[in-house]
Amino acid sequence: MSTFQIHYFASASTYTGRNTESLPAPLPLSSLFDTLEAKYPGIKEKVLSSCSISLGDEYVDLVSDGEKSGNEGLLIQGGDEVAIIPPVSSG
């Protein structure tokens, strides 16, 4: 079975209790939040709604509630790395 790595930072790591985990690939990018919500109930609203997502070394838009992001056709492939990056504040 092919897998991809997902990296959790800050509040995403705290919520999941993990820094990284492997998930089955391929996975449509548009299904990522629903997949994580099934594993970690409440994460979508409490954490993911304000996070950025990177696939490899590029940020990607992931829009929910039926809106279009232009990334609906992207597939997360085996060996890919995804990062969940909460907002960063600076002073």
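Positions of Cβ are set from backbone N, Cα and C atoms, glycine also.
Just the original residues are modelled here, none of the noted substitutions.
Record note (Swiss-Prot) on the mutagenesis of TYR8 to Cys: In cnxG141; impairs molybdopterin biosynthesis. One mutagenesis experiment named in Swiss-Prot is ALA10 to Asp, and its note says In cnxG24; impairs molybdopterin biosynthesis. Quoted from Swiss-Prot, the note on mutagenesis experiment ALA12 to Val is: In cnxG20; impairs molybdopterin biosynthesis. GLU21 to Lys appears in Swiss-Prot as a mutagenesis experiment; the accompanying note says: In cnxG100; impairs molybdopterin biosynthesis. The mutagenesis experiment ILE84 to Asn is recorded by Swiss-Prot, whose note states: In cnxG2; impairs molybdopterin biosynthesis. Quoted from Swiss-Prot, the note on the mutagenesis of GLY91 to Arg is: In cnxG4; impairs molybdopterin biosynthesis.
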What is the one among the mutagenesis positions ALA10, ILE84 whose Cβ has the most other Cβ atoms less than or equal to 10 Å away? ILE84
Output, ordered by sequence, the same-chain residues six or more apart from ALA12 (mutagenesis position) with a CB under 8 Å from its CB, or 'none'. ILE43, VAL47, LEU48, CYS51, ILE84, ILE85, PRO86
Local backbone state of ILE84 (mutagenesis position), from DSSP in three classes: strand
Cβ proximity for TYR8 (mutagenesis position), under 8 A, sequence spacing 6+, ordered by residue number, returns TYR15, THR16, ARG18, ASN19, THR20, GLU21, ILE84
Local Cβ density at GLU21 (mutagenesis position) - other Cβ atoms counted within 10 Å: 15
ALA10 (mutagenesis position) in three-state DSSP notation: coil
